[in-house]
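S.K.: Can you read through this structure? Questions will come right after.
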Amino acid sequence: MKEFYISIETVGNNIVERYIDENGKERTREVEYLPTMFRHCKEESKYKDIYGKNCAPQKFPSMKDARDWMKRMEDIGLEALGMNDFKLAYISDTYGSEIVYDRKFVRVANCDIEVTGDKFPDPMKAEYEIDAITHYDSIDDRFYVFDLLNSMYGSVSKWDAKLAAKLDCEGGDEVPQEILDRVIYMPFDNERDMLMEYINLWEQKRPAIFTGWNIEGFDVPYIMNRVKMILGERSMKRFSPIGRVKSKLIQNMYGSKEIYSIDGVSILDYLDLYKKFAFTNLPSFSLESVAQHETKKGKLPYDGPINKLRETNHQRYISYNIIDVESVQAIDKIRGFIDLVLSMSYYAKMPFSGVMSPIKTWDAIIFNSLKGEHKVIPQQGSHVKQSFPGAFVFEPKPIARRYIMSFDLTSLYPSIIRQVNISPETIRGQFKVHPIHEYIAGTAPKPSDEYSCSPNGWMYDKHQEGIIPKEIAKVFFQRKDWKKKMFAEEMNAEAIKKIIMKGAGSCSTKPEVERYVKFSDDFLNELSNYTESVLNSLIEECEKAATLANTNQLNRKILINSLYGALGNIHFRYYDLRNATAITIFGQVGIQWIARKINEYLNKVCGTNDEDFIAAGDTDSVYVCVDKVIEKVGLDRFKEQNDLVEFMNQFGKKKMEPMIDVAYRELCDYMNNREHLMHMDREAISCPPLGSKGVGGFWKAKKRYALNVYDMEDKRFAEPHLKIMGMETQQSSTPKAVQEALEESIRRILQEGEESVQEYYKNFEKEYRQLDYKVIAEVKTANDIAKYDDKGWPGFKCPFHIRGVLTYRRAVSGLGVAPILDGNKVMVLPLREGNPFGDKCIAWPSGTELPKEIRSDVLSWIDHSTLFQKSFVKPLAGMCESAGMDYEEKASLDFLFG
């Protein structure tokens, strides 16, 4: 095994590195780092900048000397080239071309603390005792539980692991035994001893990564401030292997908060990781909501406010603390974000926390790539922020579309960068620009026979591959590999579902399965011998593997797309507005070019004139309505649903895709590009079930549509998949029950027709008043509470949900419940006139129960009619109008005319 780093810090002129040695042991070394920078020179040199100019290395005796030299160069107007982030330079110098790491040696700690107080504990003040800490260690695979038995709020008895294992009805907490077997429980009589022992644990088992849910915003600052208050600043600094713990106040739209860094340890808040890498929009990002969504298990339930739980049920309090930590572990097992951070960090050769910034990530990737070629990176420049054009989105008609095929360009912006060869050093000048519609129509003159061009007017070298295209290609192929793995697992899951539908067998021994490989026909035939239980467990394994692969491919997609964004970001070393504009304008022309070509082709096939077959389209895809094609061949030729879907599939593969490829090759030749990389493949096949009254698909507006998809990228579904975009079902503000009801309504619109929708509407209207209040409440984000707070009452132009927040504050005053802060998600219910709360609505923290002291009053005054009309009827009416149907049966006068 080779050495690999787990932490890099600068201390004066030295680098302090924590690393894993060849025997898997953690070591620390302090190195006097001698950086090398570069300047332009006239003499011939093996070192060149990205433009081919000669560069001379400048080796410095210390990092301070290097920084002083850079400042002097700036003062006289000369460029100081090379990597000025000496942590990145050190990693590159020390570890060379590729870092091979072993995840099992990287110590990851996952922590959650509990604090009991009269009011919600402020981490900046840390005025209440920490009375419980659960700290999970990945190398030990143990939960270290620190329990304060005697506090200012009274004494409690020890937590009992045997009782924790029992069922709730037996007075237990239903904590799984496999978790309890890994708990090391440590009770303490006073907080001072508990905190000292916790610091000792840190020093003995110091994490490389410290994570947990919202630890950056709460747990870390509370622990640091509390330790500083009780044990002193020297004790607080013991958390850092180099004795350096720093804090800073940051201002955001919600006010100020204190953020701590523990040098030598990477603090990665799992809430931040989830928000950045999950691409999942939820009504609440509380741990309970996310855990329920990801693992189908919530937090442990308890009665009353959390600040009373320790004294009323200390046993549940500690079990609750343990399960909170386990919930984060369970989410990571599914999502794999810690592994993602490690793989991206070691690929880029940068500290773990850098992956949160795509600009830092790409700076490191490009630096290391160029270094291997003796190329020197440019100095970070200073630029004025300017806007540039975005993508083109087609304006769809708000109507139903029965037969739809979508076609999608593979990684559009990265492909444009590679096709045109867009990079700072490949720019070769300008050509005379014609109006964009002339390039779309192909009537403008060919810009150049020598250089690769973009319709924004800039020309690029065709022969030497640019640094930006070269690096983006590497990550592109990584993403392609992960997407292939994801696709294999998804196809396997669908294949097993079809086996279950045909009837399972009797074998109950689970077979060995090779991950990320598509099952062979022989293996699928063999699977028909297994029981439904075994097959369902295999489906679950396939879906988990697909989720992990999806995380990896999605985040590589975001990384390669972020390079386009970085090119237009003034803080990026390779910022160039000409390049950012070249990408977007080429994209605008490219998508409208193919829309023109598709219309020309289908008008010819169908024998029509000027028919617009493009139902919709956006940055990198078009949705083609093939109703006329189906009309031409005749719907009666299809005996089964799969016959129709397969016809559309073959038409897409054998007719449309080749035509599209030829069209994009024409564009490549027209722009004289380096290579043809605009590859557009068939994505979705959407249609109603054969013989049904469903509409198949409909659009409401740009990027707002619903499709009944039978095949997605050659993955044939056992049951049609609803592809819903931009509708209220996707919005986190829509109540959970209404989301589900709207989704079912959409399914009926697409698959069954008007009568079915009307029947469902009548039934749901009756059920609505009986639903739990939490699933019908709207979800909003509470911002600018203080702005609209007029002595506890709503001020001028106060938003509806902020009125609810103020109502809640008045109602719970003195109850000791957690306050609603700016930025918190809240659930909102309208109230009927005459209610005891004195306003139109009430709002409380999302994902929680209303306090029992006010719950019954709120429930008896809910304005169900207003809420039903606003949250369900209004969006449903818009959908039905677009689909050409009514959600309610309308009275008719037809009977008068016989």
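Just so it is clear, glycine is given a Cβ too, placed from its N, Cα and C backbone atoms.
Heads up, this one's the original sequence, none of the swaps are in it.
Okay, these came from Swiss-Prot:
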- ASP112 to Ala: Almost complete loss of exonuclease activity. Decreased replication fidelity (MUTAGEN)
- ASP112, GLU114, ASP324: Mg(2+) 1 binding site (BINDING)
- GLU114 to Ala: Almost complete loss of exonuclease activity. Decreased replication fidelity (MUTAGEN)
- ASP219 to Ala: Almost complete loss of exonuclease activity. Decreased replication fidelity (MUTAGEN)
- ASP408, ASP620: Mg(2+) 3 binding site (BINDING)
- ASP408, LEU409, ASP620: Mg(2+) 4 binding site (BINDING)
- SER411, LEU412, TYR413, ARG479, LYS557: substrate binding site (BINDING)
S.K.: Considering Cα atoms only, can you say which of ASP112, GLU114, ASP219, ASP324, ASP620 is the nearest neighbour of LEU412 (substrate binding site) among these recorded positions?
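M.R.: So, of the listed recorded positions, the one sitting closest to LEU412 (substrate binding site) is ASP620.
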S.K.: Give me the CA-CA distance between ASP324 (Mg(2+) 1 binding site) and TYR413 (substrate binding site), in Å, as a whole number.
M.R.: 41
S.K.: If you measure ARG479 (substrate binding site) to LEU409 (Mg(2+) 4 binding site) at Cα, how many Å is it?
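M.R.: With the alpha carbons as reference points, the distance is 15 Å.
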S.K.: Where the distance is taken from Cα to Cα, which of the recorded positions ASP112, GLU114, ASP219, ASP620 turns out closest to TYR413 (substrate binding site)?
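M.R.: Nearest in space to TYR413 (substrate binding site), counting only the recorded positions, is ASP620.
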S.K.: Rounded to whole angstrom, what's the largest C-alpha distance between any two of SER411, LEU412, TYR413, ARG479, LYS557, listed as binding substrate?
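M.R.: Result: 14 Å between the two most distant Cα atoms.
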S.K.: Just name the winner among ARG479, LYS557 (the binding-site residues) by count of other CB atoms within 10 A of its CB.
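M.R.: Ranked by Cβ atoms within 10 Å, first place goes to ARG479.
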S.K.: By the DSSP assignment reduced to helix, strand and coil, which category contains LYS557 (substrate binding site)?
M.R.: helix
S.K.: Which site among ASP219, ASP620 has the most other CB atoms no more than 10 Å from its CB, taking these as recorded positions?
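M.R.: Neighbour-count leader: ASP219.
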S.K.: Other than ASP408, LEU409, ASP620 themselves, what residues in this chain have Cβ atoms within 8 Å of the centroid of the Mg(2+) 4 site's Cβ atoms?
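M.R.: So the extra residues in range turn out to be PHE407, THR410, LEU412, ILE591, THR619, SER621, MET680.
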S.K.: Using a 10 Å cut-off between Cα atoms, which of these recorded positions sit near LEU409 (Mg(2+) 4 binding site): ASP112, GLU114, ASP219, LYS557, ASP620?
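M.R.: Taking ASP112, GLU114, ASP219, LYS557, ASP620 one by one, the ones whose Cα falls within 10 Å of LEU409 (Mg(2+) 4 binding site) are ASP620.
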S.K.: Which residues of the same chain, at least 6 positions away in sequence, have a Cβ lying under 8 Å from the Cβ of GLU114 (mutagenesis position)?
M.R.: ILE130, ASP131, ALA132, ILE133, ILE306, ARG310, TYR317, TYR320, ASN321
